[in-house]
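Q: Below is one structure. I have some questions about it.
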Amino acid sequence: MRLSLPRLKMPRLPGFSILVWISTALKGWVMGSREKDTDSLIMYDRTLLWLTFGLAAIGFIMVTSASMPIGQRLTNDPFFFAKRDGVYLILAFILAIITLRLPMEFWQRYSATMLLGSIILLMIVLVVGSSVKGASRWIDLGLLRIQPAELTKLSLFCYIANYLVRKGDEVRNNLRGFLKPMGVILVLAVLLLAQPDLGTVVVLFVTTLAMLFLAGAKLWQFIAIIGMGISAVVLLILAEPYRIRRVTAFWNPWEDPFGSGYQLTQSLMAFGRGELWGQGLGNSVQKLEYLPEAHTDFIFAIIGEELGYVGVVLALLMVFFVAFRAMSIGRKALEIDHRFSGFLACSIGIWFSFQALVNVGAAAGMLPTKGLTLPLISYGGSSLLIMSTAIMMLLRIDYETRLEKAQAFVRGSR
């Protein structure tokens, strides 16, 4: 006998209907555990889990390949960065198990504490942070370096999700409700720009705006804030000579291929060498220290060179499906009025996809370089740990949503 779960009433949120439409349109492509709304036998999203493992595996393989030349030069060990990345993966796995055991109510309760802790760490890094290429973004703990900016992303999105639960009506009906999150962004932006780290500021700003849109904020508020945001970004670019060089290099990197346009031209050469099937794993020429940051910010170019167009498309599809699953999980959580979980899941999907878009766009010459990692693929301990934690939060949200539906069915069948 086929059992069915009762349909639960959707919250009426402006912007939520768009999320439902996108999710429904793509639902046949990626269905997670292939369950329908009438079945809740499998209590976790298998597709999301395997996509996460796949991206982490691709990341480890490509970090190993791309980092061998620089590892040999810096430490006389070609596998130095691969070993560290392996340690980060083990730590991420341990952290993932812990995250899966924590109910979402825990993150909601301590969201403000997490944000306060992130602000304190951002202050500490300005005082005792280790500097790399003129940017003080890391706190050196010996075996591990912490990048507070990565923790700030997750803690802010938890805080904003909780804020939207508490002040949703104020956000929709009052300008003050809309501006309060912008005030938090402003405080974080000041601390981040002091490092400097414009890329993280852009991610925080865009993701927060998207969350407010889903919560039903008025359109004219977005137009005003976006206009102010664009003006602020332009002023910040003009204030720093290195940012001006990045933008001009993005417009025409071949004008100065050995100066400001060097990194981008080398990245484009990597894509050109890759063609359809690539040069083969380990056969990149650009990673031989022609392309700076080949194992971090520009690892996507090495994927293009070694695995070709096919590898690039595969990686992008996997990233897209992870982002879609996040939005779908968020939609289902909002359907049963798990608002904190729903908003947080949507924010993770937007964050994941936007950061990947900026990284890929910078490597392909479509966007100025921002120093953002490719989620789960680029080398970077803090990024890997925080991103994997965010993915495990999605799995926990999905589990709680399915559990709620199953319990609703049991109650309804009595």
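Each residue, glycine too, has its Cβ placed from N, Cα and C.
Every position carries its original residue.
Pasting the feature list from Swiss-Prot:
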MUTAGEN   ARG145 to Ala  Loss of flippase activity. Does not affect localization at the division site
MUTAGEN   LYS153 to Asn  Loss of flippase activity. Does not affect localization at the division site
MUTAGEN   ARG172 to Ser  Does not affect localization, but affects its thermosensitivity
MUTAGEN   ARG243 to Gln  Lack of activity
MUTAGEN   GLY311 to Asp  Thermosensitive. Fails to localize to the division site at 42 degrees Celsius
MUTAGEN   PRO375 to Ala  Cannot recruit FtsI at the division site; when associated with A-368
MUTAGEN   ARG402 to Gln  Does not affect localization and activity
VARIANT   GLU170 to Lys  In ftsW201; TS; blocks division at the initiation stage
VARIANT   PRO181 to Leu  In ftsW1640; TS; blocks division at a late stage
VARIANT   PRO253 to Leu  In ftsW263; TS; blocks division at the initiation stage
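Explain the structural surroundings of these features, please.
A: A C-beta separation below 8 Å, combined with a sequence spacing of at least six in one chain, links ARG145 (mutagenesis position) to SER130, TRP138, ILE139, GLY381, SER382.
When Cβ atoms from all protein chains are considered, those within 10 Å of LYS153 (mutagenesis position) total 23, not counting its own.
GLY311 (mutagenesis position) falls within a helical segment according to DSSP.
According to its DSSP assignment, PRO375 (mutagenesis position) is coil.
Listed in sequence order, ARG176, GLY177 are the same-chain residues six or more apart from GLU170 (variant position) with CB atoms under 8 A from its CB.
When Cβ atoms from all protein chains are considered, those within 10 Å of PRO181 (variant position) total 22, not counting its own.
Annotation for PRO253 (variant position): same-chain Cβ neighbours under 8 Å, separated by at least 6 residues, are SER260, GLY261, TYR262, LEU264, THR265, LEU268, GLY365.
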Q: Tell me the Cβ neighbour count for ARG172 (mutagenesis position), meaning other Cβ atoms within 10 Å of its Cβ, over all protein chains shown.
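A: There are 17 of them.
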Q: Given a separation of at least six residues and a C-beta threshold under 8 Å, show me what packs close to PRO375 (mutagenesis position) in the same chain.
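A: Spatial neighbours, sequence-distant, of PRO375 (mutagenesis position): LEU55, VAL319, VAL322, PHE352, GLN355, ALA356, SER383, MET387.
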Q: Taking only same-chain residues 6+ apart in sequence, whose CB is under 8 Å from that of GLY311 (mutagenesis position), what do you get?
A: GLY274, GLY278, ILE303, GLY304
Q: Round to the nearest Å and give the CA-to-CA distance linking LYS153 (mutagenesis position) with ARG172 (mutagenesis position).
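A: With the alpha carbons as reference points, the distance is 24 Å.
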Q: State the count of C-beta atoms found within 10 angstroms of the C-beta of ARG402 (mutagenesis position), not counting that atom itself.
A: 24
